[in-house]
Every structure is written in structure tokens, then in C-alpha cells.
Amino acid sequence: MIVKISWPKNNITSECFRRFGSFKRRSKSKKMSAFIEETKSLLPRIAFIACGCFSPPTPMHLRMFEIAKDHFEMQGTHRVVGGIISPTHDSYGKKGLASALDRCAMVKLATQSSNWIRLSDWEVHQNQWMRTQAVLQHHQNYINNHINSGGGGGDDGENTHLPGWLPRGLHDSRDPVHLKLLCGADLLESFAVPGLWAEADIEDIVANHGLVVITRAGSNPGKFIFDSDILTKYQSNITLITNWVPNEVSSTLIRRLLGRGQSVKYLLDDLVLEYIKRQRLFNFKSKYITDAVRPNHLLFNHAYTDNNKNANSYSIGDQLEQDMDESDTPSPQLQHTPTSRVFCCGEVPLRGSKVLRSGPGQAVQVITMQADEKEESQAKKQKISQVQL
């Protein structure tokens, strides 16, 4: 029996059939695979950017990217080429806001296992707090210029002059990449709070970029869109995606548990948790730091910057508590302590901090708060002093 497959007549499928005129000479499986891949390559390209404190970054922050990507790929309407995390500037001033340096380091560690979600530290390197609209526009402009410039014809993955957040493979096509703001329902609801957002910024974000909103099961984000004239006007640019696997672990909860000396094991990425312990962030309380020293390739580079050699140094803060940004208005600036408290590994020297270069047998100082452990502490310091600086 011969089964005929009727493909929907549109520009994408027509272009695929034109390119694959030799379909009949291919095996059925190869023919179908080639057709599917070609169809995907012709879909409009999009990328996501999430703005916020990320103090610290939680698994749910990263899950939002995966949930959004799954949605668009299952709908078959767009091809997701990248995800960007942009921590807010230090001058945002929320309680519990670790220094930009620490937040960037934690985001970098949290995204090590992802091949498409990356850190952008552009925002934290500005002279002041930036509006979300300005952050979106900067990254969109950079992507546009990169695509239009042709990038010198080389593989952009090998170009060390490009920022690390830039999605790979942008030159596979000259088609544009549309950058969308990825957020939770709380941010959508905050649009309705008087004085938190400039109406011009809301309109620009929704009209020219678009929103991808991850909502909780049982919530009604459509009501907030209906109650807003601006959101209703551009509701075709707002994608609502329900998260059917709820995760209520927030940055606020993590900071609260750490401040109480309670365990957050399995609530955070192990590397992020170890970094928090070693840097003693968020009023971390523990008698000992007992985690085993990790191999050199997993040791933290406290001087991480996003391919920016002129990046500023950031210190570790002592502040506690408060949720992620739910508005576009900063709080009064908080002062941070100008010195680091632990030795850290890396190739970039920092002012006011001691940096150990990578090498075989490298160790990280273990901090102890017990006075009767001086002997053990001295022995560890002696081992560290043997490492060539």
C-alpha cells in the first residue's frame, strides 16, 4: 500500500523541497531526517535573557531556560539558539545582594554543565544600575551587529574577542535572532505596581522584544495581561508557559537557611554551594568547611570576567535577606566589605586578595573557626605556602 504524505504549503516547506530535489534517490529515513533538520534550520531564531540578582542562582533559574526552550521546540515555531543570564549591578542595593564578582562566579559555576546558557557580566561592569530595557537593547544590538558584520568568516566559538555570552553558530545563517526577556509570573505582576516600572520601558520591552513568562500551575497570569492596556495591546508578543513541575526553592529561602546554619544540600548546585561556603557568603554559619579539595579544573576562579580584561574587582558583601528583583527600580546602595576572606585560585591577580596559580597538588585554604585547631590550621598554611605564587 502506498501512503502519500501531504505537507502543509508554506514558505518553509516549499524551500525545503526546493533544496532537496533529489529526495527520491535517498532512503526514507535519511530523507526524512534531512527534511526535518532543514526545516528546523529555517525556523525563526530566538534567544532568552534573564535579568535579576541571582544571589545565589538556584536550579529553578536554570530550569526556566529549559522549560522555555522545550516549549518553543515542541511548538515547532522557533529555534532557540542561546540563553543569557545577566546579574544586576551592585548599586541595585537589595538586602542579601552578594557582590557582583561573587554572583558572576556562582552563575558561571551553575552553568558549567550547560552548552547553551551563559553568563553576561556586561551589566555589572557598568558605572551604575541599568534599566532592564537598556540591558535588553544592548544585547540585542550586539547580536544584530555580530550577525551583520559576518564575524570575519571564522568560527565564532574560537574568537576570543567575543563576549562569552554570545550564542554560538550565529553565522550559520544571516537570519536575525530575536532576544526575548525570560521571567517568572512575579515580574509580569510587578508591571501593575505603580512607580516600579516606566510605562515607556514596559511598552518597549513587550513590543520590540517580547516576554516569555514561566507561570505556576493554578495561577492566572492572563488576568494581569487583561488588566493592563499595554500588555493587552501586545499580548501576541507574550508567551505564557506553565511549569508543571513546581519548585519553590528561591534565593531568599537559600539565604535564610544558610543564615540559620541549616543545610541547603541538594537545593543548590554543589559547586555553587561550595563556593558559598568558601567565601562565607550570606552569613553562612558552620564550624568547619569540610568539603574535599576538588581537582584543579574545578577550583574557582574568583576573578572571573566575561572576556573583559579591564573588568573591575568586586568584594564580598555581608548583607542578608530579600528576594530577587521584582521591579525595575533600585534600592539605596549598600556598602560592601573591600576585602576577601579566603584564598582563591585563578590566573588574574586581584587587589587585596591572594591568588594561587593553577598547578599540580594545588590546595585551597580550609577555614576553621575553632581556636583549638591552630595546629591543623598552621599545617594547612604551610602546605599552601609551598605552592609557587
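Heads up, the Cβ atoms here are built off N, Cα and C, so glycines get one too.
Straight from Swiss-Prot, the features:
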- HIS61 to Ala: Abolishes adenylyltransferase activity. Has no effect on chaperone activity (MUTAGEN)
- TRP129 to Gly: Reduces adenylyltransferase activity; probably by disrupting substrate binding. Abolishes NMN adenylyltransferase activity; when associated with A-255. Has no effect on chaperone activity or on neuronal cell dendrite maintenance; when associated with A-255 (MUTAGEN)
- ARG255 to Ala: Reduces NMN adenylyltransferase activity; probably by disrupting substrate binding. Abolishes NMN adenylyltransferase activity; when associated with G-129. Has no effect on chaperone activity or on neuronal cell dendrite maintenance; when associated with G-129 (MUTAGEN)
- LYS380 to Arg: Switches localization from nuclear to cytoplasmic (MUTAGEN)
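Ranking the mutagenesis positions HIS61, TRP129, ARG255 by how many Cβ atoms sit within 10 Å of each one's Cβ puts ARG255 at the top. The two recorded residues, TRP129 (mutagenesis position) and HIS61 (mutagenesis position), show a Cα separation of 21 Å. Taking CA atoms as the reference points, HIS61 (mutagenesis position) and ARG255 (mutagenesis position) are 15 Å apart.
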